[in-house]
Amino acid sequence: MMSRYEELRKELPAQPKVWLITGVAGFIGSNLLETLLKLDQKVVGLDNFATGHQRNLDEVRSLVSEKQWSNFKFIQGDIRNLDDCNNACAGVDYVLHQAALGSVPRSINDPITSNATNIDGFLNMLIAARDAKVQSFTYAASSSTYGDHPGLPKVEDTIGKPLSPYAVTKYVNELYADVFSRCYGFSTIGLRYFNVFGRRQDPNGAYAAVIPKWTSSMIQGDDVYINGDGETSRDFCYIENTVQANLLAATAGLDARNQVYNIAVGGRTSLNQLFFALRDGLAENGVSYHREPVYRDFREGDVRHSLADISKAAKLLGYAPKYDVSAGVALAMPWYIMFLK
């Protein structure tokens, strides 16, 4: 029996829609772009290249046909500018709002810019999408919203206090989305991402995520630093699972809308386990790394453990993650080796 996602992938090429991806030059945005263009959809992309890269768009172009690429319209603009948002939303059926300044440490160092992008920018996008009468608005929420609540697995309706300015911004997004559905009858779905990883996730810069950062260090023969004792755990989610969730959410029925969903695999991996998984993944691709990890202080604003209950997304969206951590690492490694060597 076909999964809901497999059915959707069959349906979409027969009835192309217009999709807007904000943050299209970023990690998740460029993977959404690749999938939608390969499904013969029309895509508008908005990005200001604050954290996204032209090279991600160039890579997508190399992976699709010229005809598919001609279905893509890129707008260089900023979600903090309402005119840019209005321009991007014109004639769009589905919005996939990924643009944001990620990273807990970045938000601690510069809460004002995080607020301007993640809250003011989000509100601009809601207004523009509402006024353009789009069919649905799917946005990147975050597992950071669970804050200091100790319960595992994380269930959507039980959250704690935020532990960082970033977590505050992502929670405010959920509140605004909920209010827009109540006040304006506007359909939104929030996807609480848990530690997404995969191809095109940037290994460079001060705020690189753990998997690309460690992989880069290993390939270059540098030390790998673990904050804390290494028993901190996360629910790592390969990018293809996240793409699946976005497409299912955008096209979901009315009963599934105006809610938030955990998007993960529902499995916990400690940082120590992750270290060995990455080392093994590199070894399978002919890259050896013989150093042991270097442990240092636990990082401010980080939660100790994270594990998602994904039953709500499974039930209401038909979400069925296909890739666990080891499968995701196996798929991502050749890309990292090519990119970093």
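Keep in mind that glycine also has a Cβ here, set from the backbone N, Cα and C atoms.
Nope, none of those substitutions made it into this model, it's the original residues.
It should be emphasised that the depicted structure is a prediction, and the values quoted were computed from it without experimental measurement.
Counting only residues at least six positions away in the same chain, the Cβ atoms of L101, G102, S103, V104, R106, S107, I108, S114, N118, S142, S144, G301 sit under 8 Å from the Cβ of Y166 (NAD(+) binding site). According to Swiss-Prot, the feature NAD(+) binding site maps to F27, I28, D47, A50, T51, G52, D78, I79, Q98, T117, Y166, K170, V196, an assignment based on experimental evidence.
Following the DSSP three-state reduction, the secondary structure of G102 (mutagenesis position) is coil. Note on G102 (mutagenesis position): other Cβ atoms within 10 Å of its Cβ, all shown chains, come to 24. Looking at Swiss-Prot, you'll find the mutagenesis G102 to K noted as follows: Shows a reduced activity towards UDP-GlcNAc while maintaining the same level of activity towards UDP-GalNAc. Loss of activity on UDP-Glc and UDP-Gal.
Annotation source Swiss-Prot lists UDP-N-acetyl-alpha-D-galactosamine binding site at S103, S142, S143, Y166, N195, V210, Y225, N227, R234, R299, D302, citing experimental evidence. Under DSSP, N195 (UDP-N-acetyl-alpha-D-galactosamine binding site) is assigned to coil, being neither helix nor strand in the three-state scheme.
When secondary structure is read from DSSP and collapsed to three states, S143 (mutagenesis position) falls in the helix class. Take the CB of S143 (mutagenesis position) and look out to 10 A: across all protein chains shown you find 23 other CB atoms. Under the heading of mutagenesis, Swiss-Prot lists S143 to A and annotates it as follows: Shows normal activity on N-acetylated substrates, but shows no activity on UDP-Gal and UDP-Glc.
For the published mutagenesis S144 to K, Swiss-Prot gives the following note: Loss of activity.
Among the features that Swiss-Prot reports, active site, proton acceptor is placed at Y166.
Q201 (mutagenesis position) falls within neither a helix nor a strand when secondary structure is assigned with DSSP, and so counts as coil. Looking at Swiss-Prot, the entry for mutagenesis of Q201 to E says: Does not affect conversion of acetylated substrates, but severely impairs the ability to catalyze conversion of non-acetylated substrates, rendering the mutant more specific for N-acetylated substrates than the wild-type.
For A209 to H, Swiss-Prot lists a mutagenesis experiment annotated as follows: Alters substrate specificity. Mutant is much less efficient in catalyzing the epimerization of N-acetylated hexose moieties and is more efficient in catalyzing the reaction for non-acetylated hexoses. Taken residue by residue with DSSP, A209 (mutagenesis position) is part of neither helix nor strand, so it is coil.
Quoted from Swiss-Prot, the note on the mutagenesis of A209 to N is: Enhances the specificity for acetylated substrates, and this is accompanied by a decrease in catalytic efficiency. Strongly impaired in its ability to use non-acetylated substrates. Cβ neighbours of A209 (mutagenesis position) (same chain, under 8 Å, six or more residues apart in sequence): N195, F197, Q201, D202.
A coil conformation is recorded for S306 (mutagenesis position) in the three-state DSSP classification, outside any helix or strand. Looking at Swiss-Prot, you'll find the mutagenesis S306 to Y noted as follows: Loss of activity.
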For this session: Work through the binding-site residues one by one (D78, D302) and point out the residue whose CB has the fewest other CB atoms within 10 angstroms.
Result: D302
Exercise. Where among the recorded positions S144, N195, Q201, S306 do you find the Cβ with the fewest other Cβ atoms within 10 Å?
Worked result: N195
Exercise. How far is it from D47 (NAD(+) binding site) to Y225 (UDP-N-acetyl-alpha-D-galactosamine binding site), counting Cα to Cα, in Å?
Worked result: 32
